[in-house]
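Enquirer: Please read through the structure below; I'll follow up with questions.
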Amino acid sequence: MAQGVLWILLGLLLWSDPGTASLPLLMDSVIQALAELEQKVPAAKTRHTASAWLMSAPNSGPHNRLYHFLLGAWSLNATELDPCPLSPELLGLTKEVARHDVREGKEYGVVLAPDGSTVAVEPLLAGLEAGLQGRRVINLPLDSMAAPWETGDTFPDVVAIAPDVRATSSPGLRDGSPDVTTADIGANTPDATKGCPDVQASLPDAKAKSPPTMVDSLLAVTLAGNLGLTFLRGSQTQSHPDLGTEGCWDQLSAPRTFTLLDPKASLLTMAFLNGALDGVILGDYLSRTPEPRPSLSHLLSQYYGAGVARDPGFRSNFRRQNGAALTSASILAQQVWGTLVLLQRLEPVHLQLQCMSQEQLAQVAANATKEFTEAFLGCPAIHPRCRWGAAPYRGRPKLLQLPLGFLYVHHTYVPAPPCTDFTRCAANMRSMQRYHQDTQGWGDIGYSFVVGSDGYVYEGRGWHWVGAHTLGHNSRGFGVAIVGNYTAALPTEAALRTVRDTLPSCAVRAGLLRPDYALLGHRQLVRTDCPGDALFDLLRTWPHFTATVKPRPARSVSKRSRREPPPRTLPATDLQ
C-alpha cells in the first residue's frame, strides 16, 4: 500500500505543472496529502496507476531518466486516476512542490519542517520509493539496457552497506569500507571523449583506480546523481559549486515563498541536501523493515516529530549524524562515479557527459564527495537568523577581522532548561535578543552562535559581526553559548560535540578560525561563574583548551558582570 501511494504522489508531483497552492508549504501539509491518498486510493489500484502519473511527467531531464530506469515505470494513460484522489487544496500543494528548482534567487519544491529545516520534497519521495523497492542494484559495466526493476536484482546484504541508521554517536563518515574491484569499466564503455579536446584539456586527469562495479538505486536517485552533475558543471566552467546555501521564508506560520541568501546558489541547496539525505535515511530504513511496513504518513510524522519508533535520535534533527553513519566517503565517491557512468549509457546521453573519460568522471566524483562529506555532513546544521525570527540589528554592526584566534564558551544560565525542539529554542533566542537589546542596550543578541539540545546551532551575530559576549575580547574570538545552566549538570553529548569538534573544525576549514585557535571558558577572561562549574571542568580536558590566560583586572569589569545574574523572567544570560 505504501509503495503504491508513493507512486501516485510522485506522479502528481512530476506530472503536474507548477501552480498556486492554498495550503502553507509545510511538511505537515505533505504528510496530510499522503494520509489522504492512503485513505482514499485502493491498495490494489495504486501501484499501477501511480506509475502512469510518473511516466507522463513532461520533464525528460537526466534525473527523470534515473527515476525511470532505476525505479521503474509503466506506460498508462494518467487520466485513469480521474477523479483525482486529492482534495483541491492538496492537489494545489502537489503542484506547488512539483519539482525542485532554483530560479532568480528563489527556491521551489521545498517545505518547512517542524524542526525548522527546509526540505526539498522530490529527493525525499524518490528515496522513499527506492527503499520500498528494496534498494535495487545495477551492475557495471552494463551488459544490457534492461532496467534493474525488470531483473529483480536487490542488494544481498544491505546492512553491510548501511548499518543501523539510529547510530548517532559517530560525528563523521566511517573510514573503513569494503573494497570495490572489477574489470576496468573503460574497456566496456564506448569512448565518449572523441571530438572533445576542449573538455579533455579543461579537467585535471585522475588515474581511475577501482572503478565502480554497481549503482545503488537509493543513493543514485537521491544524492549521487545530483552531486555528480552539479560538480560536473562546475568542473567544466572552472568554478566551485556552492553547497548548502540557506534561505529565508516570507513567514514561518504559513510559509509561501523561499528566498535564497545567495541568489547565485547552485541546485545543491541546504533544502535539497536535507531532502536527499532524509530520502537516503528513510529509504534505507524501509528497505530493512519487513512487511507490514508503517504507512508513509505515519513514518514521516514520526521522523519529523519525536522520532521513528519513539527513538529521539532517529529524527530529522540529527540527519547529518545518521546519514554519516550509513556509508563511507569511498563508497559514496564510487556511487557518484557509477551514477555518472550510468547516465552516460542512458539515452539520450547527457550532453556534458558525452565527452568525459572515466578518469575525469572519477575526479568529479572525488571532488563532489569531498565537499559533501566535509562541508555538509561534517559540519553542524545552523539555523540562520531569519529562521528563529531575529529582530534587525540596532545600529551598524562592526565587522570582525578574520580569521580569529579564540573560541569563548558560555552557558546561557537563563534560560536554564535545555531546549530540545525548534519551537522552544527559537523562543529562547528571541527572548535573549530582546533582553540584550532592550535591557542591556546592545545592538543585537550578544553571542556569535547558540547551541540547542535539539541538534541545531542558532546563528546570533554569526561569523562576521563583532559580538557582545566576552568583555574586552569580543573582537578576538567567537562567543558560543549552550542553552541551559551547567553549574551542576552537563549538556547533551550532541551539543558538546558541536562545540568541541564540528563547529570549530568547519570554521577552520572555511578560514574563519585559525588552526591553532585557543578555547577558553568565559570565566577565564571575566569574573563570572560562566560557563558553569560542570561544563568548565569538562572544557579543561578538551584539546584546544588553554589554561594560561589570566582574567582581566577587577577594575575593568563592571560590578554586575562579576556574578551570575539571578533567575528572572527575561533571560539575563551572560553580561559579558
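All positions are counted from 1 along the displayed chain.
In case you wondered, yes, glycine gets a Cβ from its N, Cα and C as well.
If you look for the noted substitutions, you won't find them, since the model keeps the original residues.
Swiss-Prot feature annotations, pasted as is:
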- 406-532: domain 'N-acetylmuramoyl-L-alanine amidase' (DOMAIN)
- H410, H522, C530: Zn(2+) binding site (BINDING)
- H411 to A: No effect on amidase activity (MUTAGEN)
- C419 to A: Abolishes amidase activity (MUTAGEN)
- H436 to A: No effect on amidase activity (MUTAGEN)
- W442 to A: Reduced amidase activity (MUTAGEN)
- Y447 to A: Abolishes amidase activity (MUTAGEN)
- C530 to S: Abolishes amidase activity (MUTAGEN)
Enquirer: Including all protein chains displayed, how many Cβ atoms other than that of H411 (mutagenesis position) lie within 10 Å of its Cβ?
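Expert: Neighbour count, Cβ to Cβ under the 10 Å cut-off: 28.
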Enquirer: Could you say whether, by DSSP, H411 (mutagenesis position) belongs to a helix, a strand or a coil region?
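Expert: Once the DSSP labels are grouped into three classes, H411 (mutagenesis position) ends up as strand.
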Enquirer: What whole-number Å value do you get for the CA-CA distance of H411 (mutagenesis position) and C419 (mutagenesis position)?
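Expert: With distance taken Cα to Cα, C419 (mutagenesis position) is 13 Å from H411 (mutagenesis position).
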Enquirer: Over all shown protein chains, what is the count of other CB atoms within 10 A of the CB belonging to H410 (Zn(2+) binding site)?
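Expert: H410 (Zn(2+) binding site) is surrounded by 29 other Cβ atoms within 10 Å.
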Enquirer: So which mutagenesis positions out of H436, W442, C530 end up within 10 angstroms of H522 (Zn(2+) binding site), measuring C-alpha to C-alpha?
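Expert: Candidates kept after distance check: C530.
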Enquirer: Taking the Cα of H436 (mutagenesis position) as the centre, which of the recorded positions listed as H410, C419, C530 lie within 10 Å of it?
Expert: none
Enquirer: Neighbour count first, Cβ atoms within 10 Å, every protein chain included; then name which of W442, Y447 tops the list of mutagenesis positions.
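Expert: Selected residue: Y447.
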Enquirer: Calculate the distance in Å between the alpha carbons (Cα) of C419 (mutagenesis position) and H410 (Zn(2+) binding site), and round it to a whole number.
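Expert: With distance taken Cα to Cα, H410 (Zn(2+) binding site) is 15 Å from C419 (mutagenesis position).
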Enquirer: Look at each of the mutagenesis positions, C419, C530, and point out the one with the fewest other Cβ atoms around it within 10 Å.
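Expert: Output over mutagenesis positions C419, C530: least Cβ neighbours within 10 Å is C419.
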Enquirer: So, by DSSP, how many helix, strand and coil residues make up the domain 'N-acetylmuramoyl-L-alanine amidase' (406-532)?
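Expert: The counts are 38 helix, 28 strand, 61 coil.
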Enquirer: Taking just the CA atoms, what is the gap between Y447 (mutagenesis position) and H410 (Zn(2+) binding site) in Å?
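Expert: Just about 9 Å between their Cα atoms.
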